[in-house]
Amino acid sequence: MEDIIKTLPQHTCSFLKHRFTLYKYKDAWNHQEFLEGRILSEQKFKAHPNDVFLASYPKSGTTWLKALAFAIITREKFDDSTSPLLTTMPHDCIPLLEKDLEKIQENQRNSLYTPISTHFHYKSLPESARTSNCKIVYIYRNMKDVIVSYYHFLRQIVKLSVEEAPFEEAFDEFCQGISSCGPYWEHIKGYWKASLEKPEIFLFLKYEDMKKDPVPSVKKLADFIGHPFTPKEEEAGVIEDIVKLCSFEKLSSLEVNKSGMHRPEEAHSIENRLYFRKGKDGDWKNYFTDEMTQKIDKLIDEKLGATGLVLK
């Protein structure tokens, strides 16, 4: 593994005072742990037709999507007062392909087909995942808010203040396509193109639409992943209960998400609270200059205009 990594193009992020390094492997940038997970999954992961992937670019609503999916598939065992989400961080409830291959394989052996989360580009997914007709849920978000959220997440991980980490430099790197799991537009475009060929196995969810009116999206998600709500459940308000349980306000207020650690056994563990910054859209307006806005709008039109996805 180390021999492969040594040969790859690399970039140390200037806005993070060179404390974070990305490696380019097959046209996508990743930090070392995700890169190792990608290579390992290419070699060892075998998809099952019952697998469901929850795919996203980082900071696009991943935590929320994982919480919703987990609450949906476990609602027969737990309600909103007994759910493991009350004591367990969402990222620890659903395995990540980049990091939890052994757990995923164990689940498959035991016929426990829980969703599998991933930040991989579509073409970076193991071949079996792309050829076995697994269902794929893809959540996407306004690119401007993604940049702001990504910036804060990384600078807090490496323990830099806003003053120490220039946002302008983060913005410029992102626009060059240099970001974790970037380029961002290639990430979205890859899943979108694949959905044109196999629309029946893809569900696209827009973060902003979900925030505005979550119930229809949650119902659509449950139908798609094979756990539809019954008319009786809908009448009883089960969907609304799940929406409340998985809301930013609820999850961010839980002790586990205020003081716990994600993957505490690892050298690069992350504070759970860093996954819960604001949970709203439009925060980019507090950071972007008019020039930045014009630049990013032009970039979105050039790179993603053909998709028809609204990312501004």
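Just so you know, glycine gets a Cβ as well, placed from its N, Cα and C.
Keep in mind that what you see is a predicted model, and the values were worked out from it rather than measured.
According to Swiss-Prot, the mutagenesis experiment Lys59 to Ala carries this note: Reduction of activity. The Cβ of Lys59 (mutagenesis position) has Arg141, Val146, Ser149, Tyr150, Phe153 as same-chain neighbours under 8 Å, each 6 or more residues away in sequence.
The local packing around Tyr207 (3'-phosphoadenylyl sulfate binding site), expressed as other Cβ atoms within 10 Å of its Cβ over all shown chains, amounts to 23. In the three-state DSSP classification, Tyr207 (3'-phosphoadenylyl sulfate binding site) falls within a helix. Among the features that Swiss-Prot reports, 3'-phosphoadenylyl sulfate binding site is placed at Lys59, Ser60, Gly61, Thr62, Thr63, Trp64, Arg141, Ser149, Tyr207, Arg277, Lys278, Gly279.
Under its mutagenesis annotations, Swiss-Prot gives Glu102 to Lys the following note: No effect. Taking a C-beta cut-off of under 8 Å and a sequence gap of six or more, Glu102 (mutagenesis position) has no contacts in its own chain.
Annotation source Swiss-Prot lists active site, proton acceptor at His119, citing similarity to another entry. Non-local contacts of His119 (active site, proton acceptor) by the CB criterion (under 8 A, 6+ apart in sequence, same chain) comprise Phe34, Ala55, Ser56, Tyr57, Pro58, Thr62, Leu96, Glu98, Ser180, Cys181.
Arg277 to Ala, Glu or Lys appears in Swiss-Prot as a mutagenesis experiment; the accompanying note says: Reduction of activity. In the three-state DSSP classification, Arg277 (mutagenesis position) falls within coil.
Gly282 (mutagenesis position) falls within neither a helix nor a strand when secondary structure is assigned with DSSP, and so counts as coil. Just so you know, the Cβ of Gly282 (mutagenesis position) picks up 13 other Cβ atoms within 10 Å once every protein chain is counted. Here Swiss-Prot notes a mutagenesis experiment, Gly282 to Ala, with the remark: Reduction of activity.
Same-chain residues with CB within 8 A of the center of the Lys59, Ser60, Gly61, Thr62, Thr63, Trp64, Arg141, Ser149, Tyr207, Arg277, Lys278, Gly279 CB atoms, the 3'-phosphoadenylyl sulfate site residues themselves not counted, are Asp145. Residues Lys59, Ser60, Gly61, Thr62, Thr63, Trp64, Arg141, Ser149, Tyr207, Arg277, Lys278, Gly279 are listed as the 3'-phosphoadenylyl sulfate binders, and the farthest two of them sit 15 Å apart at their Cα atoms. Of all the recorded positions listed (Arg141, Arg277, Lys278), Lys278 has the fewest other CB atoms within 10 A of its CB. Taking the Cβ of Thr63 (3'-phosphoadenylyl sulfate binding site) as reference, residues of its chain lying under 8 Å away and at least six apart in sequence are, in sequence order, Pro90, His91, Leu251, Tyr275, Phe276.
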